[in-house]
Amino acid sequence: MASSLYSFLLALSIVYIFVAPTHSTSRTALNHRHEAKVTGFQIMLEHVDSGKNLTKFQLLERAIERGSRRLQRLEAMLNGPSGVETSVYAGDGEYLMNLSIGTPAQPFSAIMDTGSDLIWTQCQPCTQCFNQSTPIFNPQGSSSFSTLPCSSQLCQALSSPTCSNNFCQYTYGYGDGSETQGSMGTETLTFGSVSIPNITFGCGENNQGFGQGNGAGLVGMGRGPLSLPSQLDVTKFSYCMTPIGSSTPSNLLLGSLANSVTAGSPNTTLIQSSQIPTFYYITLNGLSVGSTRLPIDPSAFALNSNNGTGGIIIDSGTTLTYFVNNAYQSVRQEFISQINLPVVNGSSSGFDLCFQTPSDPSNLQIPTFVMHFDGGDLELPSENYFISPSNGLICLAMGSSSQGMSIFGNIQQQNMLVVYDTGNSVVSFASAQCGAS
């Protein structure tokens, strides 16, 4: 049902936009520079390794390595000392967004990141820039570029803004030594045939620790005022991620197009942390393997409102799903008990738990895996939690986090319609053939 509805919507409208008079809300107050309100459009997403001549094993190995690096960044955000000058953000990711910037429009690609807010790309003049496949953006060559004054509310929305000649300056660190520094400005961003003026973004002139062929910047999709959804004043977006190795692009729908998608049950309540308000925390009550409800106290997944520890976030950029250690060990042991196949070392491919598959594949029985959310039970398809990096091997696409926070990763979300509705504080899920025409 959801798959056919999703395909119908994509066939109906590749790109849709409607403009209406802005209305006065606290969010649109931050968007006072916009003359019209964008209510809906689509963006195509490509996997960062799409089109590369890589084997399935190499694709998984690279994705897990990126995911592990991202996990370290996320954990650094939780453990960063208060009052530091440079804030730490998630960065990195698995899906690229193709867009253009400036007038005339100059194409570039950027990571879609639900774990951070800032939109940024590399800019000239560059003190330190990494290689990118498209020319580095030169704001002096764009008739629609403006610098952002220090008095701007979106400048003040930065956690550690600085000021130089009344120009707003930013520094974003990513926990592993990667960092982008530069000036804040406003510019026209173009998605397909849709051009949106006066988007606030970071013009990165000193960018260290990036440059692995993964785009020329980042588009923050988090919950803060600097993110793309917040600047567009949309409270809904959805994506449908195609599997790793697929040549078919994924789709991101914002605003009214996402409003048109009814994902239905199951769903989960969104929670916002006062310590890290960017993240999309969800409400998970328990896990089941096969018919066994695991003896995991719901507090293992609860966000501590006092100090911001714990909880589980849904994230587009982390490859595997990570549970706090006691929950993960319970999942791990139950799969070992129920699958009853030889356990083999999968560390060379980045997995903690792998099994040797029987010579006759029909003898392989994979237990079901269910996530018990407060708004219903999500039973994942087996290919979303067991994957085969090579012949004769299947591996659990999960791991253990060390800092008390769990992460619902993107392998578990593949071929699934995921709808974020911040207006109603809910995330919904529905099975779908992502990328189907």
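Please read every residue number as a count from 1 along the shown chain.
From the backbone N, Cα and C atoms, a Cβ is placed for every residue, glycine too.
Keep in mind the model shows the original residues, not the substituted ones.
Taken from Swiss-Prot, the feature domain 'Peptidase A1' applies to 95-430.
Its Cβ taken as reference, Asp113 (active site) is surrounded by 29 other Cβ atoms within 10 Å in the chains shown. Under DSSP, Asp113 (active site) is assigned to a strand (E or B) in the three-state scheme. The active site annotation in Swiss-Prot covers Asp113 (among others) and is backed by sequence analysis.
Look at Asp233 (variant position): DSSP puts it in coil. If you draw a 10 Å sphere around the CB of Asp233 (variant position), it holds 19 other CB atoms from the protein chains shown. Under the heading of natural variants, Swiss-Prot lists Asp233 to Val and annotates it as follows: In nepenthesin-1b.
For Asn251 (variant position), the Cβ neighbour count at a 10 Å cut-off comes to 23, with all displayed protein chains included. Quoted from Swiss-Prot for the published natural variant Asn251 to Thr: In nepenthesin-1b.
Per Swiss-Prot, active site is recorded for Asp315 (among others). In the three-state DSSP classification, Asp315 (active site) falls within coil.
In Swiss-Prot, a natural variant is listed as Gly392 to Glu, annotated with the note In nepenthesin-1b. Long-range neighbours of Gly392 (variant position) (same chain, six or more residues apart, CB within less than 8 Å of its CB): Gln356, Thr357.
Distances between the Cα of Asp233 (variant position) and those of the recorded positions Asp113, Asn251, Asp315 are shortest for Asp113. On the backbone, the CA of Asn251 (variant position) and the CA of Asp113 (active site) stand 14 Å apart.
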